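The structure appears below as structure tokens.
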Amino acid sequence: MREIISIHVGQAGTQIGNACWELYCLEHGIQPNGYMNPETASQNSDGGFSTFFSETGQGKYVPRSIYVDLEPNVIDQVRTGPYRDLFHPEQLITGKEDASNNYARGHYTVGKELVDEVTDKIRRIADNCSGLQGFLVFHSFGGGTGSGFGALLLERLAMEYTKKSKLQFSVYPAPQVSTSVVEPYNSVLTTHATLDLADCTFMVDNESCYDICRRNLDIERPSYENLNRLIAQVVSSITASLRFEGSLNVDLAEFQTNLVPYPRIHFPLVTYAPIVSAAKAFHESNSVQEITNQCFEPYNQMVKCDPRAGRYMATCLLYRGDVIPRDVQAAVTTIKAKRTIQFVDWCPTGFKIGICDRPPQHIEGSEIAKVDRAVCMLSNTTSIAEAWSRLDHKFDLMYSKRAFVHWYVGEGMEEGEFSEAREDLAALERDYEEVGQDSMEVDYMEEEY
């Protein structure tokens, strides 16, 4: 079987993890205590969920996952929450002191004490897999544990599991909404540390999710639970073809092959449709054409940037539910005919399609309406460079005054690492600029040299 291990790091990783496992359990008919719901057992006989769950001798299903945080509060809520019986106690790992929003604490001092225990637990889960496919790491760029410990853990995974896929789901600092002052430092440092280690990084920013909740779901003041349930639907769509039967299934390695033209350019933009409230759902047809068009609208994106200003290099459309390939082909042809959607000239086909037969699952009490079909689009576009330049600008403003740097140096980090990380991100911005140029332009520039 092609198993996948999910690793949830820090507060953001843990809370997104809670929403994801709640949804996976619903989709596979597994109760919060880990046992199969007898009413839905017959529907889930295909066994595809063994990619994400392992089965014990007593017929209990245990997630192939690890939760880790340097302070206990958030994971304690999992230990006492409705899904406390789902997880093995050894899968929930906590330290005693916080990373205090400091990358250096998560990466060098506090994180170092915990990393051996975590890699040991991961090894134990990996040994229980017959054909491990890879890892999904959930964390935030801005927090101390998410950025510092997340990077440290990826370094270990890269050493021990060189050939396995390593995909990240990262909460990226939003343009306006900020949860900490030093977010730009942590984000630049962790991106630099993991740039060569992760195979593919799906970014979400809270501001985009807030806007989607406000505009599409009519929630005046969205909570983190609303955001995480929205993100969980996206994660579920990306992993659905690994867990269910479908007419066009997409493997983990296929994502990379189709979405990553160069190793460093591995930050696809995530878009999901339809996101509608129950009140609006009755008035919308949600045809394949309609939901495909919605994916190219900026207001359904998970990161704030303008795709109309950039060019698409590769696009992966993952459909779920009542979808037939012919409709998809028609929708894609219409999209290609639109002049507003620009592709780079060196990638003529540009579309990878996945179709999973199982429609998205509705969570009781969730604002997202039940729909027959949905699509998640992963697109590698040059416009995401906008997000990097925004982040770099914030970094520069603080670093020009060396503000807050002493907190990092005090934890054993060298100041040179800041400028090294910043240079690496400047190079990343240039990489995006170059791949967006037409091949004719590039040839012309080379001749001039």
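Yeah, the Cβs are placed from backbone N, Cα and C, and that goes for glycine too.
Nope, none of those substitutions made it into this model, it's the original residues.
Take the CB of ASN206 (GTP binding site) and look out to 10 A: across all protein chains shown you find 23 other CB atoms. Among the features that Swiss-Prot reports, GTP binding site is placed at GLN11, GLU71, SER140, GLY144, THR145, THR179, ASN206, ASN228, with the record citing similarity to another entry.
According to Swiss-Prot, the feature Mg(2+) binding site maps to GLU71. According to DSSP, GLU71 (GTP binding site) is assigned to coil rather than to any helix or strand. Taking Cβ-Cβ distances under 8 Å and a sequence separation of 6 or more, the neighbours of GLU71 (GTP binding site) in its chain are THR94, GLY95, LYS96, GLU97, ASP98, ALA99, THR145.
In sequence order, ALA240, GLY354, ILE355, CYS356, ASP357, ARG358 are the residues of the chain that are 6 or more apart from GLY246 (mutagenesis position) and have a CB within less than 8 Å of its CB. Quoted from Swiss-Prot, the note on mutagenesis experiment GLY246 to Asp is: Temperature sensitive.
The active site annotation in Swiss-Prot covers GLU254. Secondary structure from DSSP puts GLU254 (active site) in a helix. The 10 Å shell around the Cβ of GLU254 (active site) contains 15 further Cβ atoms across the protein chains shown.
CYS356 to Tyr appears in Swiss-Prot as a published mutagenesis result, with the remark: Temperature sensitive. According to DSSP, CYS356 (mutagenesis position) sits within a strand segment.
Per-site Cβ counts within 10 Å over the binding-site residues SER140, THR179 peak at SER140. Cβ-based crowding with a 10 Å cutoff singles out THR145 as the top-ranked of the binding-site residues GLN11, THR145, ASN228.
When the alpha carbons of SER140 (GTP binding site) and GLU254 (active site) are compared, the span between them is 25 angstrom. In this structure, SER140 (GTP binding site) is part of a beta strand by DSSP.
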